[in-house]
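S.K.: Quick one: structure below, then a few questions.
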Amino acid sequence: MTTVLPPLEDTDGLWAALTEAAASVEKLLATLPEHGARSSAERAEIAAAHDAARALRVRFLDTHADAVYDRLTDHRRVHLRLAELVEAAATAFPGLVPTQQQLAVERSLPQAAKEGHEIDQGIFLRAVLRSPLAGPHLLDAMLRPTPRALELLPEFVRTGEVEMEAVHLERRDGVARLTMCRDDRLNAEDGQQVDDMETAVDLALLDPGVRVGLLRGGVMSHPRYRGKRVFSAGINLKYLSQGGISLVDFLMRRELGYIHKLVRGVLTNDDRPGWWHSPRIEKPWVAAVDGFAIGGGAQLLLVFDRVLASSDAYFSLPAAKEGIIPGAANLRLGRFAGPRVSRQVILEGRRIWAKEPEARLLVDEVVEPDELDAAIERSLTRLDGDAVLANRRMLNLADESPDGFRAYMAEFALMQALRLYGHDVIDKVGRFGGRPPA
């Protein structure tokens, strides 16, 4: 049974004003027809009500984000992951973020028919991540291993293999070999893929028999690429159109979960030997690109220690085409490609082929397709060493400070939430429509 906590001391009256505004929004929604059936006047009326409530959410959280977070996490003694945090906030502070019931209704609808309650989650997460107290604590919570990974770990240590829906993980010769295996959809990303990837990354980092990690796409059954390896087609636009891409469980978890773990490692308890000098378990990572790395696939390459590509591969971040923000690529791509090429890729949708000179800004080695296997093994051997591990840690600290990443992700939380419900995004992905995923 959930319990609503006593309200915070509302000396400035912001909480009372917010709860009243949130109640007014719900009362108005109850009188209106479904999203797509509203008149222009009705759309303007509910937009104004949402805007007033959201302005109050921002003002309330600008002042009280730390107090809210401390209430939810027992003064930062409890580590809540993103989904747990927003669910706890919905219970403890009614009207601050959407309820589970509201979100369940939204999940049953295509993107174009949703009310956009996830925007309120974006407001909340931006405030939490902006905080120098709450933000680092949330990042640490997301660096901890998932319960699913901890459950699978003993079996993986024993057998060296785990088969999941979207990822096959095998330990061989000290290497954790992660193969993305959504063969029917070109490794397009969805919530299941994010969950499987985080589980696989956790297992690779936690297994003491693993020294280096490798990520590669598997062989496809998709008609256009049957029998060929493909790295990743990026976000599943069909699922986005159908309403199956979540702000918290996909877009935010992806960045703060397994991708951040590729950079920083997995955070462990203080009962592990050597914890005092290294609270996180980190390992070097190699990525090998066959075919293409589009969108989220290209974003991934920016956090790997070494990237290989077949000579016929290409890379793109079609953010302008899709209308959304390409994860943390806006933060990272400029370090590799410089400001001009970064803008061409992100703002104009430029595609970079592996044989172009600019590809060497993104890829360490380009080889003929039949030579890629051998190049992978050479790279894995090269990165297997304690000195590599220590230096990649220092390089990552110099390249991307934890506070800089946190500040970026704070703005990303709200900006991406707004993009999800932008009219241009809904129009662009509408051609991928269909029934919502089960």
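From the backbone N, Cα and C atoms, a Cβ is placed for every residue, glycine too.
Feature table excerpt (Swiss-Prot):
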- Asp183, Glu189, 222-225, 233-238, Gly296, 325-327, Gln416: substrate binding site (BINDING)
- Glu189 to Gln: Strong decrease of affinity and the catalytic efficiency compared to the wild-type (MUTAGEN)
- Leu237 to Thr: Strong decrease of affinity for DPA-CoA and 2-fold decrease of the catalytic efficiency compared to the wild-type. Slight decrease of affinity for dioxygen (MUTAGEN)
- Arg254 to Lys: Strong decrease of affinity and the catalytic efficiency compared to the wild-type (MUTAGEN)
- Glu255 to Gln: Same affinity and catalytic efficiency compared to the wild-type (MUTAGEN)
- Gln299 to Asn: Slight increase of the affinity and 2-fold decrease of the catalytic efficiency compared to the wild-type (MUTAGEN)
- Ile324 to Thr: Loss of dioxygenase activity (MUTAGEN)
- Val425 to Thr: Slight decrease of affinity for DPA-CoA and catalytic efficiency compared to the wild-type. Slight decrease of affinity for dioxygen (MUTAGEN)
- Val429 to Thr: Slight decrease of affinity for DPA-CoA and catalytic efficiency compared to the wild-type. Slight decrease of affinity for dioxygen (MUTAGEN)
S.K.: Three-state secondary structure of Arg254 (mutagenesis position) from DSSP?
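M.R.: SS state of Arg254 (mutagenesis position) = helix.
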S.K.: Between Gly327 (substrate binding site) and Gln299 (mutagenesis position), how many Å separate their Cα atoms?
M.R.: 7
S.K.: Spatial neighbours of Ile324 (mutagenesis position) among the recorded positions Ala233, Glu255, Val425, defined as Cα within 10 A: which are they?
M.R.: Val425
S.K.: Would you count the other CB atoms within 10 A of the CB of Leu237 (mutagenesis position), including those on all shown protein chains?
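M.R.: Within a 10 Å radius of the Cβ of Leu237 (mutagenesis position) lie 21 other Cβ atoms.
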S.K.: Out of the mutagenesis positions listed (Glu189, Leu237, Val425, Val429), which are within 10 Å of Gly296 (substrate binding site), Cα to Cα?
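M.R.: The mutagenesis positions passing the 10 Å Cα test are Glu189.
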S.K.: Rounded to an integer, what is the Cα-Cα distance in Å between Glu255 (mutagenesis position) and Asp183 (substrate binding site)?
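M.R.: Pair distance, Cα basis, whole Å: 23 Å.
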S.K.: Between Asn236 (substrate binding site) and Glu189 (mutagenesis position), find the distance joining the two CA atoms and give it rounded to the nearest Å.
M.R.: 5
S.K.: In angstrom units, rounded to an integer, how far apart are the Cα atoms of Ala233 (substrate binding site) and Gln299 (mutagenesis position)?
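M.R.: Distance between the two Cα atoms comes out at 11 Å.
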S.K.: Within 10 Å of Glu189 (mutagenesis position) (Cα-Cα), which of the recorded positions Pro223, Leu237, Val425, Val429?
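M.R.: Leu237, listed in sequence order.
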S.K.: Which residue, out of the recorded positions Ala233, Ile324, Val425, Val429, shows the minimum number of other Cβ atoms inside 10 Å of its Cβ in this structure?
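M.R.: Taking Ala233, Ile324, Val425, Val429 as the recorded positions, the minimal 10 Å Cβ count falls on Val425.
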S.K.: At the Cα level, what's the spacing in Å between Asp183 (substrate binding site) and Leu237 (mutagenesis position), rounded?
M.R.: 16
S.K.: Can you tell which of the recorded positions Pro223, Leu237, Arg254, Gln299 lies nearest to Val429 (mutagenesis position) in space, using Cα positions?
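M.R.: That would be Leu237, nearest by Cα distance.
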S.K.: Reduce the DSSP letter at Asp183 (substrate binding site) to three states and note it down.
M.R.: coil
S.K.: Asp183, Glu189, Glu255: which of these recorded positions has the highest Cβ count within 10 Å of its own Cβ?
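M.R.: Selected residue: Glu189.
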S.K.: Of the recorded positions Pro223, Arg254, Gln299, Val425, which sits closest to Leu237 (mutagenesis position) by Cα distance?
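M.R.: With Cα distances computed to Leu237 (mutagenesis position), the winner among Pro223, Arg254, Gln299, Val425 is Val425.
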